Amino acid sequence: MGAQLSTLSHVVLSPVWFIYSLFMKLFQRSTPAITLENPDIKYPLRLIDKEVISPDTRRFRFALPSPQHILGLPIGQHIYLSTRIDGNLVIRPYTPVSSDDDKGFVDLVVKVYFKDTHPKFPAGGKMSQYLENMKIGDTIEFRGPNGLLVYQGKGKFAIRADKKSNPVVRTVKSVGMIAGGTGITPMLQVIRAVLKDPNDHTVCYLLFANQSEKDILLRPELEELRNEHSARFKLWYTVDKAPDAWDYSQGFVNEEMIRDHLPTPGEEPLILMCGPPPMIQFACLPNLERVGHPKERCFTF
């Protein structure tokens, strides 16, 4: 009798267990594993590919712990890379250019500041040169997420004044962005998040400043997005040294460029900025104020 009950329970429970197991597998597949589980822990990631984009710009691809992992970086946040160089701990912030939907890898686009190329910085960039010299298979430590802004979708930005503050959520219909050089990476992260959602009607305006046309990072990606989403993404460049037949602006970011290529103050947009501190301090903020954009609607990464 006991054997019969055992057999019967096995027959009854087997389909139930099968359904439960199938459900758990489907659930696990629908929620990918997150790499950056704790912002206070450093995660060593392995370099698996390096692409030369220009003489001084590289795209570095790092493997996540498994092909099923995502990085786990909220839109608007960044990571820190840390390593020891000549016995000293060096830490630098970077924003990935890959999507957080990408599984198994994370991409960083980095401008390499080589030694003896800039008279004010003869030693060059410590971290960028370290990355340049990394070999495939080498590891470096990632830590994050970090940052004071998170894009929640459909025009909603959660912004904190500092790390200890509670976030204030602002909902906008348009976003003005001013980027300089490598400051394009957090902007691209937000732009992609907006444009990949057909139900997000936020309009992004990007004013992108560089020294020369050849210095424009991620130009193919930006122009592809503009061509595919011309109603929701407006793109404008300015360069210090313009080539012949240049169709965009020349010179530092000024009041006229902001008036012509960013949303008006009347639209109550959020203005995002990322670039060299002198550009933010002397070109962006004073001219935004002249145009009428209040400081409380301006955020610097």
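From the backbone N, Cα and C atoms, a Cβ is placed for every residue, glycine too.
Lys126 (FAD binding site) falls within a helix when secondary structure is assigned with DSSP. Within 10 Å of the C-beta of Lys126 (FAD binding site) we count 16 further C-beta atoms, all protein chains included. What Swiss-Prot records for Arg92, Pro93, Tyr94, Val109, Lys111, Phe114, Lys126, Met127, Ser128, Thr185 is FAD binding site.
The domain 'FAD-binding FR-type' annotation in Swiss-Prot covers 40-152.
Quoting Swiss-Prot on the mutagenesis of Gly2 to Ala: Decreased levels in mitochondrion and reduced activity of mitochondrial respiratory complex I.
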Is it possible to get the count of other C-beta atoms within 10 angstroms of the C-beta of Tyr94 (FAD binding site)? 22
Could you list the residues of the same chain, at least six apart in sequence, whose Cβ is under 8 A from the Cβ of Arg92 (FAD binding site)? Tyr80, Leu81, Ser82, Met127
For the domain 'FAD-binding FR-type' (40-152), give the DSSP counts of helix residues, strand residues and coil residues. 8 helix, 54 strand, 51 coil
Recorded FAD binding residues, Arg92, Pro93, Tyr94, Val109, Lys111, Phe114, Lys126, Met127, Ser128, Thr185 - maximal Cα separation rounded to whole Å: 20
